Amino acid sequence: MGKVNEVLFMNRGEGEISYAQNSAFTQKVASMAMPALENAVETLFSKDFHLLQALTAADLGCAAGPNTFAVISTIKRMMEKKCRELYCQTLELQVYLNDLFGNDFNTLFKGLSSQVVGNKCEEVSCYVMGVPGSFHGRLFPRNSLHLVHSSYSVHWLTQAPKGLTSREGLALNKGKIYISKTSPPVVKKAYLSQFHEDFTMFLNARSQEVVPNGCMVLILHGRQSSDPSEMESCFTWELLAIAIAELVSQGLIDKDKLDTFNVPSYWPSLEEVKDIVERDGSFTIDHLEGFELDSLEMQEDDKWVRGDKFAKMVRAFTEPIISNQFGQEIMDKLYDKFTHILVSDLEAELPKTTSIILVLSKIVG
């Protein structure tokens with residue numbers, strides 16, 4: 001697999017398998033987390049920030065779907081509310097949209113309508129800029145951000161976990177692409193270690209960029225269980241591994257490619273997130289919660305229609321990194337196989353998905 005920061009992005013464009021057309025689930029999660037963002041803006045203005053004429057915010061891992069537009073609109077709306085309450089004449093909002101270099105910034109900025117940013121004659125003038133780069137390192141000057149938002153991005157890792165091959169060079173997680181019930185304990189340990197390292201780097205970078213008393217609102221995939229091999233966090237990757245294994249058995253994929261591939265993502269528990277934040281010591285936890293949603297919440301009665309929609313959603317955020325390892329030419333076959341496996345599982349109850357909302361404040365001093 002190539003370097004993660006070169007191959008990790010959502011499906012581009014606006015076609016039927018694009019992220020822009022298949023982000024309904026993340027939109028629902030974002031809408032449920034919106035009160036946390038509103039409270040964060042409210043909190044900022046309850047401190048000394050009401051003296052500012054401009055608020056600087058960043059949406060990290062913004063992708064190219066409509067979620068980031070809702071974030072901008074929410075911040076702007078809350079600022080307009082505070083502007084009226086505080087009898088401000090005008091305020092300015094500077095928003096930086098960040099993602100890795102492969103992100104579809106063209107589709108993103110094409111979707112930025114006047115309804116999102118408004119015009120420069122309103123109570124709050126909004127200015128938006130793109131910032132390509134990895135959020136695991138520094139992106140902005142010191143003490144330059146008042147508010148940081150990130151939705152469904154922080155659980156991605158900078159690389160596949162280290163230490164997943166033996167001294168003899170043999171793969172330790174054969175036949176799987178993520179943690180599973182059959183994975184040896186070293187796999188779970190390696191994934192947690194990599195997440196700890198990467199999330200700590202994220203917090204360290206933000207601790208230098210966020211002003212004292214500034215806020216961060218982070219939404220990420222997570223789990224309720226202390227066991228990372230439970231299906232609530234492994235379901236999608238387990239089904240993909242089964243689909244890939246079937247193509248291996250048909251001679252369409254080399255077995256070694258499956259055995260040596262491990263997804264650079266980790267869905268942590270609330271306790272793991274809390275522990276890392278407290279160890280870092282740069283931020284206080286204002287709010288931490290996990291909430292469950294159905295993995296497949298759709299109105300259609302036809303299980304094939306539901307299965308196809310879920311498969312397209314999964315394809316939208318997994319295809320670039322999966323195709324880099326296994327080849328673009330077999331992607332249609334792979335996700336067709338994934339759909340068939342999924343539909344057979346629809347007879348049983350599917351696991352719920354846990355999302356974590358984490359609100360942090362930068363410690364003064």
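Just so you know, glycine gets a Cβ as well, placed from its N, Cα and C.
At each noted site, the model still has the original residue.
Taken from Swiss-Prot, the feature S-adenosyl-L-homocysteine binding site covers Y19, C62, N67, D99, L100, S134, F135. Neighbour density for S134 (S-adenosyl-L-homocysteine binding site): within 10 A of its CB lie 21 other CB atoms from the protein chains shown.
According to Swiss-Prot, the feature caffeine binding site maps to T26, Y152, H155, W156, H221, F317. F317 (caffeine binding site) falls within a helix when secondary structure is assigned with DSSP.
According to DSSP, N262 (Mg(2+) binding site) sits in a coil region rather than a helix or strand. For N173, D259, F261, N262, the entry in Swiss-Prot reads Mg(2+) binding site, with the evidence type similarity to another entry.
Under its mutagenesis annotations, Swiss-Prot gives H221 to R the following note: Normal theobromine synthase activity. Increased caffeine synthase activity with paraxanthine as substrate. Within 10 Å of the C-beta of H221 (mutagenesis position) we count 22 further C-beta atoms, all protein chains included.
Quoted from Swiss-Prot, the note on the mutagenesis of S225 to C is: Normal theobromine synthase activity. Slighty decreased caffeine synthase activity with paraxanthine as substrate. The C-beta environment of S225 (mutagenesis position), restricted to residues of the same chain at least 6 apart in sequence and closer than 8 Å, consists of E232, S233, S269.
In the three-state DSSP scheme, E232 (mutagenesis position) is classed as helix. Over all protein chains present, the Cβ of E232 (mutagenesis position) has 20 other Cβ atoms lying within 10 Å. For the mutagenesis of E232 to Q, Swiss-Prot gives this note: Normal theobromine synthase activity. Slighty decreased caffeine synthase activity with paraxanthine as substrate. The structure shown keeps the original residue.
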Among the binding-site residues listed as T26, Y152, N173, N262, the Cα nearest the Cα of D99 (S-adenosyl-L-homocysteine binding site) belongs to Y152
Taking every protein chain in this structure into account, which of the binding-site residues T26, N67, N173 has the most other Cβ atoms within 10 Å of its Cβ?
N173
What is the biggest Cα to Cα gap, in Å, among T26, Y152, H155, W156, H221, F317, the residues listed as binding caffeine?
15
Applying the rule Cβ within 8 Å of the centroid of the Cβ atoms of N173, D259, F261, N262, what extra residues of the same chain belong around the Mg(2+) site?
A160, L164, A171, K174, K176, I177, L258, T260
Might you list, by sequence position, any residue in that chain lying six or more from H155 (caffeine binding site) with a Cβ less than 8 Å away from its Cβ?
F195, L220, H221, G222, S265, Y266, W267, P268
Once the chains shown are all counted, how many other Cβ atoms turn up within 10 Å of the Cβ of F135 (S-adenosyl-L-homocysteine binding site)?
24
